[in-house]
Amino acid sequence: MLTSVLVRLVAWSVRRPIWVVVLSLVAAALSGVYVAHHFKINTDISKLVENDPKWAALGHAIDDAFPQRSQTILAVVEAPAPEFAAAAANALADGLRREAEAGRIGQVSEPGGGPLFEHDGLLFLPEQDVATTTAQLASARPLINVLAKDPSIAGLATTLSTTLGVPLQSGQVKLSGMAKLLSRSAATVDDVLAGKPAAFSWRALVDADAAREPARAFVTVQPVVNYGALQAGEQASRTIRATAQALKLDERFGAAVRLTGEQPLADEEFASVQDGALVNGIATLAIVLVILWIALRSKRMIAAVFVTLFVGLVVTAALGLMMVGSLNMISVAFMVLFVGLGVDFAIQYGVKYREERHRDPNLEHALVGAAHAMGMPLTLATAAVAASFFSFLPTAYRGVSELGLIAGVGMFVALFTTLTLLPALLRLLAPPGERKPPGFPRLAPVDDYLDRHRKPILIGTLAVVIGALPLLAHLRFDFNPLHLKDPHSESMATLLALKDSPEASVNDVSLLAPSLAAANAAAQRLGALPEVGRTTTLSTFIPDAQPQKLATIAAAARELLPALTQPAAAPVSDAQRVAALKRASNLLEYAAEDYPGPGAAAAKHLSESLAKLAAADAATRERAEHAFSAPLKIALNQLAMLLQPSEITRKNLPPQIVRDWVAPDGRALVQISPKVPKGADPGDDAMLRRFAKAVKAAEPGTIGGPISILHSADTIIRAFLQAAALSVVSITVLLWITLRRFGDVLRTLVPLLVSGVVTLELCVLLGMPLNFANIIALPLMLGVGVAFKVYFVMAWRAGQTGLLQSSLTHAVLFSAATTATAFGSLWLSHHPGTASMGRLLALALSCTLIGAVVFQPVLMGKPRTKRVTNQSQGIDE
């Protein structure tokens with residue numbers, strides 16, 4: 001009955017082709033207008049997964065209490081010396097605060113910097129370290145006095161010359177003890193002479209951490225985001241870069257600003273999806289055209305297929321927007337799905353039309369005959385594919401759920417246009433007759449071989465597949481979303497460079513406590529866990545033993561501040577500067593000769609470098625002046641501020657810091673960082689799993705970082721298992737209702753399941769873990785696989801033999817080729833997640849195709865001999 005309805009629909013379309021084409025184009029035009037006015041993409045990835053209310057409440061509570069902490073941008077200021085990095089970060093933060101006042105960005109802060117740490121930084125050291133540091137500074141008072149009096153390069157050269165005189169000769173100083181100073185000075189002068197960015201860090205002489213290159217300082221910015229744009233935080237990033245450029249941080253400090261954090265990572269991820277999309281799209285279209293030409297052998301038929309696809313795609317887009325309101329970053333893939341499966345329907349009908357046209361030259365008879373042969377298989381395939389997509393509707397993975405809804409509806413649109421618009425267009429375009437039927441007659445011997453050796457092939461295949469099942473125990477899900485991002489993008493490269501830095505805090509988790517006292521108690525409990533490296537609350541910013549530390553610092557300040565605050569000497573002429581450099585060079589040469597051993601090579605090197613600097617032009621010496629004198633002035637000023645701290649209390653903490661850790665209603669935040677063993681990878685999955693499990697067990701209210709990622713991974717895996725089970729059940733019921741034979745249902749499902757199992761087994765063998773991106777490939781291939789299996793079982797039920805050489809295999813192979821081209825183009829994407837999806841799709845499609853073309857005919861065997869029976873038959877059997 002259904003076949004006759006479909007045949008009448010095609011016959012009506014063939015008799016009234018102009019009406020059908022006009023109505024289709026009108027529907028496409030109206031749909032296009034709707035899409036143009038309502039097209040929206042929501043790039044907020046937090047909306048892709050629906051968490052259970054209890055879990056969602058934890059995240060919402062922190063977001064509501066501390067909205068400034070979400071989707072932040074971390075501006076990483078890199079400079080040749082920590083003095084320059086700190087000064088550049090301060091300048092950038094001041095400039096960005098003016099932008100925040102204008103409303104272009106949100107809150108601006110300096111992690112580990114700003115006035116609090118500039119004045120009171122020494123108070124955060126342990127009491128013994130404060131005593132040691134101030135004692136060292138006091139003993140260096142004569143040197144500090146000389147440096148502060150004349151911090152110019154001439155003054156530094158003179159100080160060096162003085163040191164190389166009596167102090168060295170009397171043994172007060174040793175050349176070996178000056179080795180670090182001399183070698184670093186020589187390296188800085190060499191950079192100046194080579195025209196490279198150069199700065200001499202005075203902090204690096206006494207602080208090993210400050211010696212790391214490049215030196216970094218940080219500014220955190222809360223962006224004003226627009227989730228209607230592909231790159232929601234792009235405007236904020238532009239503001240930061242423009243501010244840095246306007247402040248001339250590069251010229252003043254040799255500083256560069258790189259952006260990372262949640263928002264830049266998301267923005268660059270979406271940008272990488274776009275990157276190369278046009279070229280890939282054009283290449284994909286060209287390859288699809290070639291494949292269609294080989295499959296259909298007619299420009300008119302190809303034109304008809306493209307028009308049919310375009311109309312169906314526009315109508316599906318309009319229906320999708322009506323149903324979901326706005327697309328998300330996953331549901332937008334419905335276009336690739338529609339093209340891949342829509343082309344399949346068109347090729348199946350078109351190839352069958354070619355076969356019918358070879359038998360009967362009459363165009364209308366061939367079009368109706370193709371509908372009689374393919375109407376039922378196409379309808380069953382559509383229903384099965386749609387069922388596989390609709391199986392995601394009840395799951396918590398909203399991104400794929402909406403994709404399934406749109407793609408499932410799109411399959412019915414594709415079927416309707418294939419059975420109405422495509423025949424009407426072919427009737428109007430009137431392709432020429434077919435000289436030979438489509439198919440692969442050369443594969444007849446393969447058909448015969450498979451038929452004769454059916455049982456050994458079947459047993460061998462199943463033995464290998466079943467024998468490899470233990471591999472599935474090693475199938476891995478990579479839950480770290482950072483592995484899906486382009487490591488060469490600025491935001492990701494910067495984040496990787498910061499993997500050992502607490503400012504990145506990628507793997508930190510958070511706990512919202514009812515009060516600061518409760519937060520401190522929780523921090524103490526969590527800090528005792530072996531998996532936890534550090535806990536932070538507002539109380540972390542209130543140092544202990546402050547009276548003792550303040551007294552120690554005050555004693556040092558009484559000795560050092562007069563030297564640090566004295567007026568600097570007047571600048572000298574360039575001639576005097578040259579003379580000072582030459583004298584220092586000569587004395588270094590003598591010292592290297594007179595005191596061989598450690599430090600002699602560095603002295604010789606610096607002697608040669610200073611001689612070259614003295615012989616260079618005045619502009620080069622000005623750059624050397626900036627490289628040595630500017631960091632020294634900054635360092636001396638920083639030291640003067642550090643020697644004038646004031647007691648830190650809860651009341652006088654900067655309001656911005658308080659707001660970052662305590663909400664207006666009194667609730668307080670605890671930040672917990674994992675303990676990373678020395679030399680270990682901070683992103684190690686096993687370590688993060690242990691950390692997340694331990695912290696969650698100790699404090700069930702913790703959320704964020706690896707805890708949230710693991711929860712999302714569990715939710716997504718559950719969604720896919722639920723959808724897979726629902727899909728198999730719904731497809732089984734659909735096939736049973738349609739085919740009415742349990743054996744035929746198994747002949748359809750077993751090859752599908754075998755293809756899926758083999759795909760996962762090969763993932764293990766090829767080292768391809770599943771992840772948040774490529775797992776989406778599995779339901780896509782389930783849909784394609786169901787369609788292929790349905791075509792073959794319907795042909796087998798109709799009594800067709802020699803399936804490999806048939807027009808059906810011709811259609812399936814070229815349909816798979818177009819689908820592989822559409823999906824495989826993802827493999828070429830610059831986005832690692834999209835590329836991994838393309839790889840898995842290519843693998844899954846290969847397994848699906850082999851399962852349909854080779855394994856399924858072997859499983860089915862020879863067609864049944866039809867006989868008169870009272871058994872209830874399947875639809876149109």
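Cβ coordinates are placed from backbone N, Cα and C, and glycine is handled just like the others.
Modelled residues match the original; the substitutions are not represented.
What Swiss-Prot says about this one:
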MUTAGEN   LEU48 to Phe  Growth is severely attenuated in the presence of chloramphenicol, novobiocin or polymyxin B
MUTAGEN   PHE117 to Arg  Growth is severely attenuated in the presence of chloramphenicol, novobiocin or polymyxin B
DOMAIN    302-428  domain 'SSD'
MUTAGEN   ASP344 to Tyr  Growth is severely attenuated in the presence of chloramphenicol, novobiocin or polymyxin B
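Most Cβ neighbours within 10 Å among the mutagenesis positions LEU48, PHE117, ASP344: this distinction goes to ASP344. Calculated from their C-alpha atoms, the gap between PHE117 (mutagenesis position) and LEU48 (mutagenesis position) amounts to 40 Å.
Taken as a whole, the domain 'SSD' (302-428) shows an average pLDDT of 89 in this prediction. ASP344 (mutagenesis position) falls within a helical segment according to DSSP.
Under DSSP, the residues of the domain 'SSD' (302-428) split into helix, strand and coil as follows: 110 helix, 2 strand, 15 coil. Rounded to a whole value, the Cα-Cα separation of ASP344 (mutagenesis position) and LEU48 (mutagenesis position) is 29 Å. DSSP gives PHE117 (mutagenesis position) a helix state. Reduced to three states, the DSSP call for LEU48 (mutagenesis position) is coil.
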